[in-house]
Amino acid sequence: MRACISLVLAVLCGLAWAGKIESCASRCNEKFNRDAACQCDRRCLWHGNCCEDYEHLCTEDHKESEPLPQLEEETEEALASNLYSAPTSCQGRCYEAFDKHHQCHCNARCQEFGNCCKDFESLCSDHEVSHSSDAITKEEIQSISEKIYRADTNKAQKEDIVLNSQNCISPSETRNQVDRCPKPLFTYVNEKLFSKPTYAAFINLLNNYQRATGHGEHFSAQELAEQDAFLREIMKTAVMKELYSFLHHQNRYGSEQEFVDDLKNMWFGLYSRGNEEGDSSGFEHVFSGEVKKGKVTGFHNWIRFYLEEKEGLVDYYSHIYDGPWDSYPDVLAMQFNWDGYYKEVGSAFIGSSPEFEFALYSLCFIARPGKVCQLSLGGYPLAVRTYTWDKSTYGNGKKYIATAYIVSST
């Protein structure tokens, strides 16, 4: 496929030029500087090109980075993560990303800046290698993402999917809620794909959720077994074996069972987006989709989209981005109506296997929680944004996935 425009996020560029400016000292909130090796402007966090000292030098000096209007859940999740009392302990926070709303900090450089919580040394001294989000380099993430890309043998082939992407609009038009595409997005999908074990296990999960937040999720024994079956099937694939091998080598997990248990908690563990206890999870939000305050949130999966469109529940309106890949998986950023509720921009892989998406989102959440994660797929750069759910935790203070989605590409 060919790109019609860039996603509103700019192309992520690795500006590592020798001899260029590499610090934000006296540069906070300046305009983009093409002569600098890294940036200190308000949008560098979204572009993934901030200097290493940006968060420590600049985040106290300006207001929140301006939200990206086409991805409404970004601001929603960012606000949700701050709707709790700022903690004064490092319990469950060792080597988390810097958050200016916290009274004290537990990140890798808090000792350097003298703003650590009092229990930082006692709680975090043994966690630096295994829990620091900076322990896995950008180059390592890009390398493993290429391996995962090559390992996805369950993906759709060119002849398995016929798309009719139709009208490409500008980002300024995404809020208009105008249906510019008279025909469905999917002209044809070879449904034999859905008989593959991971696809079948994935599809079994999609009807286990109530899409409206504020209504508690209550799983039957069969539905809980379906979660285990999905994890069991994807762990048989080369995609997930590549991911586990990488994370095991990075000392993130000591055994495959520990890895699977953590995946189950971070993705399927319930938390509360609305008034009802346990009304949401990372899996429901990202893959199945939710409705909150009259808007579609999450819903970043092509299989779910196809099945709902086939039933007449999804009406495809337009797209603002069509990725550069000439085979599957590809990427599409689209506007649609889901049974009466509008999605301003929903980015999604097209034609990927369930394990492929699950692996990449998990990789980014583990390696870059709450940040932009820069990948490489078939030689093309791609970025994924994750958010942590900070209002509740599991295990020894671990955080659930709030959301994960594609934010940029070339």
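Glycine is no exception: its Cβ is also placed from the backbone N, Cα and C atoms.
Swiss-Prot lists 20-62 with the feature domain 'SMB 1'.
As annotated by Swiss-Prot, domain 'SMB 2' applies to 86-130, with the evidence given as sequence analysis.
The domain 'EndoU' annotation in Swiss-Prot covers 137-410 and rests on sequence analysis.
What Swiss-Prot says about the mutagenesis result for Glu284 to Gln is this: Abolishes endoribonuclease activity and increases RNA-binding activity. Glu284 (mutagenesis position) carries a helical DSSP state (H, G or I). For Glu284 (mutagenesis position), other Cβ atoms within 10 Å of its Cβ number 24.
Remark: His285 (mutagenesis position) has Arg273, Thr297, Gly298, Ile401, Ala402, Thr403 as non-local neighbours, by Cβ distance under 8 Å and separation of at least 6 in sequence. For the published mutagenesis His285 to Ala, Swiss-Prot gives the following note: Abolishes endoribonuclease activity without affecting RNA-binding activity.
Quoted from Swiss-Prot, the note on mutagenesis experiment Glu290 to Gln is: Abolishes endoribonuclease activity without affecting RNA-binding activity. In this structure, Glu290 (mutagenesis position) is part of a beta strand by DSSP. Proximity of Glu290 (mutagenesis position) to non-local residues of its own chain (separation of 6 or more, Cβ distance below 8 Å) is seen for Arg211, Ala212, Thr213, Arg273, Ser280, Glu284, Val296, Thr297, Gly298, Phe299, given in sequence order.
In the three-state DSSP scheme, His300 (mutagenesis position) falls into the coil class. Quoted from Swiss-Prot, the note attached to the mutagenesis of His300 to Ala states: Abolishes endoribonuclease activity without affecting RNA-binding activity.
The Cβ of His300 (mutagenesis position) lies under 8 Å from the Cβ of Val286, Phe287, Gly346, Ser347, Ala348, Ala404, Tyr405, Ile406, each on the same chain and at least six residues away in sequence. Residues or ranges marked as active site by Swiss-Prot: His300 (among others).
Record note (Swiss-Prot), mutagenesis Lys343 to Ala: Strongly impairs endoribonuclease activity without affecting RNA-binding activity. The unchanged residue is displayed. If you take the C-beta of Lys343 (mutagenesis position) and look for same-chain residues 6 or more apart in sequence within under 8 angstroms, you find Lys295, Val296, Phe299, Met334, Gln335, Phe336, Asn337.
On the 0 to 100 pLDDT scale, the model's mean across the domain 'EndoU' (137-410) is 95.
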